[in-house]
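Residues or ranges marked as domain 'Glutamine amidotransferase type-1' in Swiss-Prot: 2-195. As annotated by Swiss-Prot, L-glutamine binding site applies to GLY56, PRO57, GLY58, GLN87, SER133, LEU134. The active site, nucleophile annotation in Swiss-Prot covers CYS83, and the record cites sequence analysis as its basis. According to Swiss-Prot, the feature active site, for GATase activity maps to GLU171 (among others), an assignment based on sequence analysis. What Swiss-Prot says about the natural variant ARG195 to Ala is this: In strain: PAC174.
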Amino acid sequence: MRITLLDNFDSFTYNLVEQFCLLGAEVRVMRNDTPLPTIQAALLADGCELLVLSPGPGRPEDAGCMLELLAWARGRLPVLGVCLGHQALALAAGGAVGEARKPLHGKSTSLRFDQRHPLFDGIADLRVARYHSLVVSRLPEGFDCLADADGEIMAMADPRNRQLGLQFHPESILTTHGQRLLENALLWCGALAVRERLRA
């Protein structure tokens, strides 16, 4: 699988890259201050099969070209957003992002999750790493909530457009079954005929 990862200037970015490489993916990293046409041209040229939005500081609307890229990518190729990327997915699709009830930085918490969803295949118990003060406060139309912690959305998916958001950090050692989660995410996101959609 060919992945393009949009780097939102986060220290966890290359942890994600390493995990994807261990799963056999080819990963190219592009920063969010890269001009949008440059990223679009690269995605079209190399047959990218998944766009990944990294974690990062601040708010999604301040993260370079990320929201514009999402508007272009929607319906064209699958997207996986992690932490800030998860929030950007929601905002770009018409959802809302607000303050978390309690900021969490470097904390491991348990999740309540939908065990029927392929993201959680083979996972019975799950504790995840959380580094955030913002959450998705309103789910966008077309998205399903897959997991929550104390009523706050921790994972969501748009099955029609193959967009998946994780508020937590699967690449962190504080997350149990992190590599399995990423493998399941790749399998779920990779089910589209991506190249045909990119040409549309």
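Glycine too: its Cβ is placed from the backbone N, Cα and C atoms.
Substitutions noted, but not modelled.
Where Swiss-Prot records a feature, it is marked here on the structure.
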residue : record                           : DSSP class
GLY56   : L-glutamine binding site         : coil
CYS83   : active site, nucleophile         : coil
SER133  : L-glutamine binding site         : strand
GLU171  : active site, for GATase activity : coil
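PRO57 (L-glutamine binding site): 12 other CB atoms within 10 A of its CB, across all protein chains.
The maximal spread of the L-glutamine binding site, taken as the longest Cα to Cα distance among GLY56, PRO57, GLY58, GLN87, SER133, LEU134, is 12 Å. Taking the C-alpha positions, the distance from GLN87 (L-glutamine binding site) to GLU171 (active site, for GATase activity) comes to 17 Å. Working note on the binding-site residues GLY56, GLY58: by count of other C-beta atoms within 10 Å of each C-beta, GLY56 ranks first.
Taking CA atoms as the reference points, CYS83 (active site, nucleophile) and GLY56 (L-glutamine binding site) are 7 Å apart.
The L-glutamine site, placed at the center of the C-beta atoms of GLY56, PRO57, GLY58, GLN87, SER133, LEU134, has further neighbours from the same chain whose C-beta lies within 8 angstroms: ARG59, PRO60, ALA63, CYS83, LEU84, HIS132. For GLU171 (active site, for GATase activity), the spatially nearest entry among the binding-site residues GLY56, PRO57, GLY58, SER133 is GLY56, judged by CA separation. Ranked by how many other Cβ atoms sit within 10 Å of their Cβ, the binding-site residues GLN87, SER133 place SER133 at the bottom. Counted within 10 Å of its Cβ, the other Cβ atoms near LEU134 (L-glutamine binding site) come to 18, all protein chains included.
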